[in-house]
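For reference, the structure is listed below as structure tokens.
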Amino acid sequence: MGQGVSSGQDKKKKKGSNQKPKYEPPVQSKFGRKKRKGGPATAEKLPNIYPSTRCKLKLLRMERIKDHLLLEEEFVSNSEILKPFEKKQEEEKKQLEEIRGNPLSIGTLEEIIDDDHAIVTSPTMPDYYVSILSFVDKELLEPGCSVLLHHKTMSIVGVLQDDADPMVSVMKMDKSPTESYSDIGGLESQIQEIKESVELPLTHPELYEEMGIKPPKGVILYGAPGTGKTLLAKAVANQTSATFLRIVGSELIQKYLGDGPRLCRQIFKVAGENAPSIVFIDEIDAIGTKRYDSNSGGEREIQRTMLELLNQLDGFDDRGDVKVIMATNKIETLDPALIRPGRIDRKILFENPDLSTKKKILGIHTSKMNLSEDVNLETLVTTKDDLSGADIQAMCTEAGLLALRERRMQVTAEDFKQAKERVMKNKVEENLEGLYL
């Protein structure tokens with residue numbers, strides 16, 4: 001029986017030894033493995049195909065490259081061809097400068113005789129019969145233009161295309177003044193008249209066409225000194241977008257014969273080129289006084305300047321959108337031909353301000369001042385005070401200076417009182433001086 005048990009155990013061992021071991025997958029290594037960049041959709045994409053054989057796409061590409069290479073070759077060849085011409089052109093320019101010489105004189109072309117000769121003049125020399133060199137552009141030559149003259153032979157060697165006088169360029173205001181209608185105390189009727197005469201024709205000319213009337217050509221502002229004539233002109237320049245030329249009458253009086261009328265012509269020429277424009281002539285009585293027989297050359301030159309101004313105001317040439325504003329203190333001394341209707345259609349009078357206007361002017365000038373509590377603006381001006389707008393401004397300035405003298409940052413009523421006494425004293429002295437003139 002013992003043998004039977006042992007034999008049964010041996011059979012079990014043999015059966016166990018004949019069974020195969022269970023498969024176990026190897027451990028995955030963490031090193032040397034590349035991550036897949038795409039998921040399962042990568043296998044569905046079409047591969048990139050590059051034409052490496054003769055096909056239509058490659059042929060088109062090569063033709064485009066050929067076109068670019070041919071264009072580059074043509075550009076290089078043209079550059080090589082143009083080099084001698086550029087060099088020759090520089091040499092010709094040097095020869096031209098040598099022929100012209102240096103320095104050059106400036107003259108005025110009076111008359112063209114023929115294609116090769118002309119008559120020129122200048123304020124510092126007599127008239128000359130000169131030749132016109134062949135390289136001068138004869139299409140630019142016209143009577144009255146400025147030409148360049150050789151300093152020895154006086155031949156015409158060039159034309160000044162921009163023949164505007166530098167003084168005219170200075171007269172043109174690039175920046176509009178800061179004054180506006182709100183800075184003017186009173187003068188409601190004067191502001192309304194100048195708007196109707198100057199502003200409205202430039203901004204809405206169709207209104208005058210519908211009415212069947214021609215807008216005024218110009219206005220003259222006259223009245224006592226310091227009543228706001230120039231201030232109103234500055235406000236007009238601020239309100240409108242038109243070109244504004246400011247001239248003082250004395251600037252039209254020049255030293256040499258003919259310079260005054262020429263400057264007057266150039267002023268209106270520049271105004272016409274930059275239309276719409278406004279020409280403001282301050283102190284017009286400097287050249288616009290009544291004419292009389294005089295043996296003085298200076299007086300006759302002033303009269304010629306005024307005649308040129310009359311021609312520009314009401315000549316054969318239409319001035320278009322060019323308006324004229326004049327200002328003077330003595331309208332009675334002006335020539336009647338200057339201020340007649342047709343040249344100056346409106347005469348606007350500026351009188352000394354009344355009591356309410358004086359208070360408005362005082363309020364404008366004291367609006368930015370640091371006043372003390374004892375200042376009463378209502379009592380500073382009265383009806384009896386013969387004060388103009390400029391006098392009130394001078395009074396406010398003087399009061400501020402008195403406060404600064406005493407190291408104070410506030411202006412008191414006593415400062416205004418002393419300032420008013422000083423201004424009134426100066427006015428009395430000016431009136432007394434006028435009695436002996």
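Quick reminder: no glycine exception, Cβ is built from N, Cα and C everywhere.
According to Swiss-Prot, the ATP binding site annotation covers Gly223, Ala224, Pro225, Gly226, Thr227, Gly228, Lys229, Thr230, on the basis of sequence analysis. Using a 10 Å radius centred on the Cβ of Lys229 (mutagenesis position) and all shown protein chains, the other Cβ atoms total 23.
In the three-state DSSP assignment, the secondary structure recorded for Lys229 (mutagenesis position) is helix. While the structure shown retains the original residue, Swiss-Prot records the mutagenesis experiment Lys229 to Gln with this note: 73% loss of ATPase activity.
Between the candidate binding-site residues, Gly223, Ala224, Pro225, Thr227, the densest Cβ environment within 10 Å is the one around Thr227. The Cβ of Thr230 (ATP binding site) lies under 8 Å from the Cβ of Asp282, Ala327, each of which sits 6+ residues away along the same chain. Summary: among the binding-site residues (Gly226, Gly228), the fewest other C-beta atoms within 10 A of the C-beta are counted at Gly226.
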